[in-house]
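**Student:** Below, the features straight out of Swiss-Prot:
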- Lys184 to Arg: Loss of polyisoprenoid diphosphate phosphatase activity (MUTAGEN)
- Ser212 to Thr: Loss of polyisoprenoid diphosphate phosphatase activity (MUTAGEN)
- His214: active site, proton donors (ACT_SITE)
- His256 to Ala: Loss of polyisoprenoid diphosphate phosphatase activity (MUTAGEN)
- His256: active site, nucleophile (ACT_SITE)
Amino acid sequence: MPSPRRSMEGRPLGVSASSSSSSPGSPAHGGGGGGSRFEFQSLLSSRATAVDPTCARLRASESPVHRRGSFPLAAAGPSQSPAPPLPEEDRMDLNPSFLGIALRSLLAIDLWLSKKLGVCAGESSSWGSVRPLMKLLEISGHGIPWLLGTLYCLCRSDSWAGREVLMNLLFALLLDLLLVALIKGLVRRRRPAHNQMDMFVTLSVDKYSFPSGHATRAALMSRFILNHLVLAIPLRVLVVLWAFVLGLSRVMLGRHNVTDVAFGFFLGYMQYSIVDYCWLSPHNAPVLFLLWSQR
């Protein structure tokens, strides 16, 4: 049988009023038979003081310590200063730019393709028997034969129109040598590893490969000849074919990478635009033509 309900003082709720008649109006009992009311208020106050776990969690989440993301025990300790940032050179670039990735990929493809096309790089290569012919083609695009040939023709020319064309051809060759030497000295890209340094009459900057001087000269001379010499169509095709094969031979001999030759063609094409814009004539350079005619 259930136990009788007891009050806050431990007495049964059903005791007679005579047992507490010694203090009928006592405040402890609420006075005047209000014992049940006191017991009801006591139960309410005890329930109100109880801790609700849900409310406790909400209050903890709203506390400033929890909002800062640190534990309450750690917040009670001494504050720690943040770690100093790493130096700029020690940081790892985890987000490389698209341009950097594209350039690295292009460089890898360039080196791989140049090595595959270097079939005449040595006598023991797959096309080593064609190497002497490629070296002869190399001489046809060298700067010294072109300079000597232009000077000889300029000295032998007896017409003003011929001298004008040859004077500008000499200007184009000197401009080509100057620009190629300047870019090679600035870029300083080494020649391919499979190249043999047995080239014809090299200078100090010829140990660098970017850009290809033979490619720039081939593009410049072919465009110059096609614009200032009246040639039949087969000869015009032969000039273009010579320029293309000369550039290809630079890769087959292992002298240059593919990008060296490609940029050389572009540079030579643009060099002729400079020469055509600064075209020398007896009208804009009379002193130069007068001095040359007196020789």
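Including glycine, each Cβ sits where the backbone N, Cα and C put it.
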**Student:** Which one of these mutagenesis positions, Lys184, His256, has the sparsest Cβ neighbourhood, judged by other Cβ atoms within 10 angstroms?
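**Tutor:** Relative to the other mutagenesis positions in Lys184, His256, Lys184 has the fewest Cβ atoms within 10 Å.
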**Student:** What Cα-Cα separation, expressed in whole Å, is found between Ser212 (mutagenesis position) and His256 (mutagenesis position)?
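**Tutor:** On Cα coordinates alone, these residues lie 7 Å apart.
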**Student:** Report the same-chain neighbours of His214 (active site, proton donors): residues 6+ apart in sequence with Cβ closer than 8 Å to its Cβ, ordered by sequence.
**Tutor:** Glu138, Gly141, His142, Leu246, Gly247, Arg250, Arg255, Gly264
**Student:** May I ask you to report the DSSP-based helix, strand or coil state of the residue listed as 'active site, proton donors'?
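**Tutor:** Reduced to three states, the DSSP call for the residue listed as 'active site, proton donors' is helix.
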**Student:** If H, G and I count as helix, E and B as strand, and all else as coil, what does DSSP give for His256 (mutagenesis position)?
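**Tutor:** DSSP assigns His256 (mutagenesis position) to coil.
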**Student:** What number of additional C-beta atoms lies within 10 angstroms of the C-beta atom of Ser212 (mutagenesis position)?
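**Tutor:** By my count, 30.
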